[in-house]
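Now, the feature entries from Swiss-Prot:
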BINDING   S217, M218, T219, G220, S221, G222, K223, T224  ATP binding site
DOMAIN    204-433  domain 'Helicase ATP-binding'
DOMAIN    593-782  domain 'Helicase C-terminal'
MUTAGEN   K223 to E  Decreases ATPase activity and loss of helicase activity
Amino acid sequence: MNKHDQKKKRNKQHTDNVMGKKSKGFIKNKKNIGESGNEKKRNNNFNNIWKKKKRSGNSEKDQVDILGLLKGDSENMNDDDDNNMNDDYNNNNIKGDYNNNNIKDDDVDDDDYDDDDDDNFDENKNCNDNCSSKHKRNVPSKKEHDILELNNINFNETRKKMINYKNIFDGKFCDLKYILSESLINTLEKNEFIKMTSIQKMSIPLFFKPNDIFLKSMTGSGKTLCYAIPSIEKILNMKEKVKITRDMGIFVLVLSPTRELAIQINNLFCILTKPYPYIVASCITGGEKKKSEKNRLKKGISILTCTPGRLLDHLENTKSLKLTFLKMVILDEADKIIYLGTQDKIKLIYDMIRKIKQEEFSKVHKKKKKEENEVLDHINDTNMSDMNNISNDHSNDYEQFILDKFQMIFISATLNHAMKTLANYCLTNNTMWIEKEKKNGINGGNKNDETKQKSNDMISCMNRENSPLNIHNNDDNDDNDDNDENNGDNNNNNDDNNNNNDDNNNKNNDDDNNNTYELPEQLKQYCILIDMKQKFICLIYMLLDCIEKKKKPVVFLSNHHSVEYLQILLKNIYWPTDVNKKNIEVNKKLNEKITPVLEREDEKLLRKHLEQNILNNNYYNNNYNVGNISYKNINLEEIQNEDELNDEPGNLYNINADKHKRIYLFNNVNIYILHGNLSKEDRLGNFMDFSKTNNSILLCTDIISRGIHFDSLSVVIQYDPPQILEEYIHKVGRTARLNKQGSAYLFLLKSQKQFLNILKNKNIQLKIILGNTIINHFKKFCIPNFLKSVGKDILNFLHNHMQTIVKSNNTLMEKGTSAFLCTITSFYSTSKNLRSIFNAKDIHLGHLAYTFLLEKTPKQISKYKKEQNYINIKKQTVLSKKEKRLLKSKQFQKKQKRK
């Protein structure tokens, strides 16, 4: 052998010993190996690559050990589990290094998901940071142990779920050509309704049957199109036999619990009925003049969406309401209607519509009999051909569509005992139960995941006897029998049909324990465990973070007073820019040493501002010439001391001195509010403006918690705890709709941890974020640089500043006191299930006042509220001249400030 061949053998043996069997995978071009110098370079490169490979392998094992800690297991994971995780990783083609930060649900998503989203809000990251110091001992800390007991997440399973989360779309609307007309399919495609969800695919054909239907599906699955498309198609099918006009009256009636949802449903019907001018869609929700609504009803409405109270009023008082050709009555978000306590109105509406339909059908039936008798009388005088012409009259064509029955449809995402009783009362015609079900025992993450997921999701369609609507209790059956007997008495004894509220609540609680809820898998749910004092600052950080990432957040609150208070407060909050020199000693006690906040540029701006104020005052008060005033030698310290005399001694900030250079936290951000006490115009205006604008925040009560759809809504924040368990599910369902990603955050105190266990029983798991982590992020990323010199107690510094803002504004004080008192009363209206967890007695009222930025004690706040109510009443009454002077006097205002 040549020397050259011997060198080749040695180099090959060396590379095989170092790299083993995997050396083949790293050698790209074997043919080019010829010269000895190039061979040495390549071999060195191979050695370096293999060393890096070994290091990365060791780090992966260490990271898997950390995962074992996060699971709560003292033992490390097996090698088989490691191989399975690596196989899943390779199969799913996820980009990025397989390190500890990537093993979390925030980052393991589709390629479209942004890496920056929710990096700061990951509780696994917090756990990993805490576990890094304890990794050597393999012993978690107490905080970690508490979190792990609550979390109990199998990371391997959740990771697979988030990689292969379920696609709710299944087919296209053009696949339903055998049911839907071409024109309707074209209108759907023009309006970008191309794909349909699995619940739409299975339920739309069933709506063409005459049976009553109860449709139950998760939020964001497209339930409105499930009934909107068949209702329009049924009217189009009538067109083949009869000319459709507005005089025929209402064909489809949709009942909605709120105005906003009714408007949204009506907008969808208006879009789908644009090519059909003879189909008129309209909305009646109250708040308008009845004359205008009656005029619209006289002209004729084909598809009417309305609220229950307004419809009941028109059924009782408006004669122009035509229901002769009524085909469908749809109750959307039925659980919300029951929660609002309007189930009695719906029973009345159902009975009245049923009575009207039977009367009109009997009239038509009598007409038919008269015509038949007339035909029989004239048989001898007429031929058979003439008789056929009589039977083919246009009036008979219209009469064949007049029926004594109509299709009743219930649509909801949840089910409870009160809903069952209402459904059993209204759904009487061979009721069909449609629900999306899951089979247990099918594990995701294998190669055949997609085929298994299709078999995993099933649409169950069953009769009343086999459905969850069947109530097996004898007491309930007796109640239903009593209700059926009272139906024929023209609703004279409607109060006897209602059960006691306490009995209904107990039945609801027992029934809720058996139900489990389904939510979209792409929805990320977080629970923020905080102390009461940290609550407001955590909210500010989350809102600022959403604005930076260009996300639209919705904040749910318990009452309308806190909604109005937060709106005014967020608009008026600004960073502290000027510190009183009189109170610099107070700041030194808080911190060892504080550098002056004002810089030279700020001093120049302040000097110019003060100079102009002096010029204006002298010009208006003394009428001096502006040129004669010597303002060049103005002393800033003397002027500031004069301004400080007007301020209270306890304030840290001179509020009036820094108006010219305030930096507002939510500058150029639109903050909208929605609650039931707003006027109709304001509600509609805020609703439409928020849906159109991008850089905006919505503060609201539970008025939009059900059925409302916002396209670009990505964050839901529940600042106050839910009063009912179902309320949490519906609020969370405003985001992550139609396969879009979204995140939901729930604020909970540490004493309210048991609520997470209740959600676990309902197949809902939340990741926990500690409040301290959010506050640390707030200190790092949100506080401006000129305030970082304050030191560690920056939060107390900022809180005192915000308290002075509230103190100086009378409207903020009034709104804050009313919001504080209403939040306390809201805890007393929680359901019996949650009353032990969200108990008003467990809340520290002083800390609650601290979150509302109120300096006074709870007793002082209640006294202040009584005085304000007394003053407001006195202002409305007729006052004497002395009383008016007393209210305007400075002495009276000073007394109020002291109080």
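We number each residue from 1, going along the chain as drawn.
Using N, Cα and C of the backbone, Cβ positions are placed for all residues, glycine too.
Don't look for the substitutions in this one, it keeps the originals.
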Next on the checklist: Helix, strand or coil for S221 (ATP binding site)? Use DSSP.
Outcome noted: coil
Checklist entry - Relative to the mean position of the Cβ atoms of S217, M218, T219, G220, S221, G222, K223, T224, the recorded ATP site, which additional same-chain residues have Cβ within 8 Å? => result T197, I199, A413, R737
Checklist entry - Around M218 (ATP binding site), how many other C-beta atoms are within 10 angstroms of its C-beta? => result 19
Next on the checklist: Looking only at the domain 'Helicase C-terminal' (593-782), what is the model's average confidence as pLDDT?
Outcome noted: 77
Checklist entry - Cβ-Cβ under 8 Å from S217 (ATP binding site), same chain, 6 or more residues apart: which ones? => result I199, K223, C226, A413, I434, E435, K436
Checklist outcome for this item: Counting other CB atoms within 10 Å of each candidate's CB, the least crowded of the binding-site residues G220, G222 is G222
Checklist entry - Counting Cβ atoms within 10 Å across all protein chains shown, which of the binding-site residues T219, S221, T224 comes out on top? => result T219
Checklist entry - Just how many other Cβ atoms lie inside 10 Å of the Cβ on K223 (mutagenesis position)? => result 23
